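What Swiss-Prot lists as domain 'Protein kinase' is 344-599. What Swiss-Prot records for Ile350, Gly351, Lys352, Gly353, Ser354, Phe355, Gly356, Lys357, Val358, Lys373 is ATP binding site. Quoted from Swiss-Prot, the note attached to the mutagenesis of Lys373 to Arg or Ala states: No kinase activity. As annotated by Swiss-Prot, active site, proton acceptor applies to Asp467. Swiss-Prot lists 600-670 with the feature domain 'AGC-kinase C-terminal', giving sequence analysis as the kind of evidence. What Swiss-Prot notes for the published mutagenesis of Ser641 to Ala is this: Reduced kinase activity; when associated with A-659. Recorded in Swiss-Prot as a mutagenesis result, Thr659 to Ala carries the remark: Reduced kinase activity; when associated with A-641.
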Amino acid sequence: MHSWRISKFKLGRSKEDDGSSEDENEKSWGNGLFHFHHGEKHHDGSPKNHNHEHEHHIRKINTNETLPSSLSSPKLRNDASFKNPSGIGNDNSKASERKASQSSTETQGPSSESGLMTVKVYSGKDFTLPFPITSNSTILQKLLSSGILTSSSNDASEVAAIMRQLPRYKRVDQDSAGEGLIDRAFATKFIPSSILLPGSTNSSPLLYFTIEFDNSITTISPDMGTMEQPVFNKISTFDVTRKLRFLKIDVFARIPSLLLPSKNWQQEIGEQDEVLKEILKKINTNQDIHLDSFHLPLNLKIDSAAQIRLYNHHWISLERGYGKLNITVDYKPSKNKPLSIDDFDLLKVIGKGSFGKVMQVRKKDTQKIYALKALRKAYIVSKCEVTHTLAERTVLARVDCPFIVPLKFSFQSPEKLYLVLAFINGGELFYHLQHEGRFSLARSRFYIAELLCALDSLHKLDVIYRDLKPENILLDYQGHIALCDFGLCKLNMKDNDKTDTFCGTPEYLAPEILLGQGYTKTVDWWTLGILLYEMMTGLPPYYDENVPVMYKKILQQPLLFPDGFDPAAKDLLIGLLSRDPSRRLGVNGTDEIRNHPFFKDISWKKLLLKGYIPPYKPIVKSEIDTANFDQEFTKEKPIDSVVDEYLSASIQKQFGGWTYIGDEQLGDSPSQGRSIS
């Protein structure tokens, strides 16, 4: 398990950076440390060692080796001080396409004023399943008896009333040896929306849904009722720091496998319907299934200080017709009041380094769960990282992409800087890749497509990412990717602008970086290609434990593919991994990559709406689950303490404009509050 990714600082600078000369930096930093995330490998490419905290000193390259002189004294970023890591479906929903089209035409990005949005969920109706269920009366009666059907303590009469309807809905399936089934349209009448497990006083939902806004998630479970007509009566409040245009609802079902028709029926239907085959497979392995979605349009650009009711007891029909929900949505603009650490409950430590801590926190007024990263100002100043720290905050505040971890708030105390980010708890892509060894073609394509959107959104803001690798990619609760760690980003890079800072991770360094030729945005397409190759084979294409040898391979070794490698993926990789940046796929814009045959079955508009069901869903029990984080950190007690580090007024002035609660810049002065050590 791995902890929240904490931004790493670059060792050394080039002439692009202000404040110190290269000689001064060389003297200050000496030989850097590279972070190696790959353990020793088996001959088949699968990981032998799952510990990715290996750190290797980079020796000075021998002048007799045939490598560029620019590599003789590499000025690299330092990872040593941070001990923590932080099947596309066939649904062609016209509603998804239409909403995505509307979203894609608005290029100005989200408005940035703060407020609170309250969502009240009352009930649901007309929920159905995509398959029939057994009509076995013993199984159905036992399941209903364990359910919470009404507000009364005794549901026996309700169970009896439901069971009396069974003959009316039972049918005989002539295609499966005369098995008695209940049609998919009526099956939910006989399934409770939640049940009480034996020996437990807590209910377990068989139907539930999530509400997602700006990567903040709330899970809504029913209080009572059948799956056909669940009763929720729940309220959830969201912090609004960006006025996004949609609120996303996803409905899930947790179907006991005993309810499924016979194995013969499942085999027969699976041969006819691949989608249903995958659904049945998930149920048989005790996985929740995704039933339906809805993108609720929002108009939060309201010039009013009063609370506005956006929807009043409004029935929404889910996009694929599997049910309806009754909701009310209110929005209240709020005054731009700067936050402090006292506005949060500290729940868990999820990361730690010499700079401070990363903690799971709960915002007291909305009860929303976030990741709070605390950066010690004295450490940042001592490492000459003020510019890059401010750049990271700027990128996070400006970016508008569903596949990038968004900044919710930032504030400061006299001793610290704080970033409050969406809490993404599905684990690092690195961990999942180590566990699997390699990914399937469909799974690799899905992740690369979402990453392509993330990088494109950064490039449109004239930002180069420069550090794409599995450790910097998180999975959310559904399995969508979330790019994080923007400590090596370079801002204000137009299409043809070049920079020459030597930074990154060895396995992913592009040839133009090694050659010291300067590089443009196309360096990100090289790293995207390296990552795709690693996903599909288990190792980067030029990997070697000996760093100088690996550099030689990056510059000289032909790109090799295993037998049976997908032809479209091979062609894409040849384009992305062109050593000549001027001929690299993507040099003329992201559409060059999007239009490649490798992505021919992907609707990019649907993808941006998170309209595809991810090929893998991480094991996440709830929005506060920290099981995918390193227990070395989560077992620590979160402590709010004072840091005694005095900084002069001139140094404090460097952190002016750090505060963010919905506006790009709201405050220049550090608040007088407690800080986290």
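Cβ atoms here come from the backbone N, Cα and C positions, even for glycine.
Keep in mind that this structure shows the original residues, not the substituted ones.
Note that the structure is predicted; figures quoted are calculated from it, not measured.
Here the features listed in Swiss-Prot are placed on the structure.
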residue : record                       : DSSP class
Ile350  : ATP binding site             : strand
Gly356  : ATP binding site             : strand
Lys373  : mutagenesis position         : strand
Asp467  : active site, proton acceptor : coil
Thr659  : mutagenesis position         : coil
Using a 10 Å radius around each Cβ and all protein chains in view, which of these recorded positions has the most neighbours: Lys352, Lys373?
Lys373
Give the distance between the Cα atoms of Lys373 (mutagenesis position) and Val358 (ATP binding site), rounded to the nearest whole Å.
4
Distance, Thr659 (mutagenesis position) to Val358 (ATP binding site) (CA atoms, angstrom)
18
Distance from Lys352 (ATP binding site) back to the residue listed as 'active site, proton acceptor', taken between C-alpha atoms, in Å
20
Given Thr659 (mutagenesis position) and Gly356 (ATP binding site), what distance in Å do their CA atoms have, once rounded to a whole number?
19
Let's see if you can do this one: DSSP helix, strand and coil counts over the domain 'AGC-kinase C-terminal' (600-670), in that order.
14 helix, 2 strand, 55 coil
If you count the other Cβ atoms within 10 Å of each Cβ, which of the recorded positions Ile350, Gly356, Asp467, Thr659 comes out on top?
Ile350
Take the domain 'AGC-kinase C-terminal' (600-670) and average the pLDDT across it for me.
81
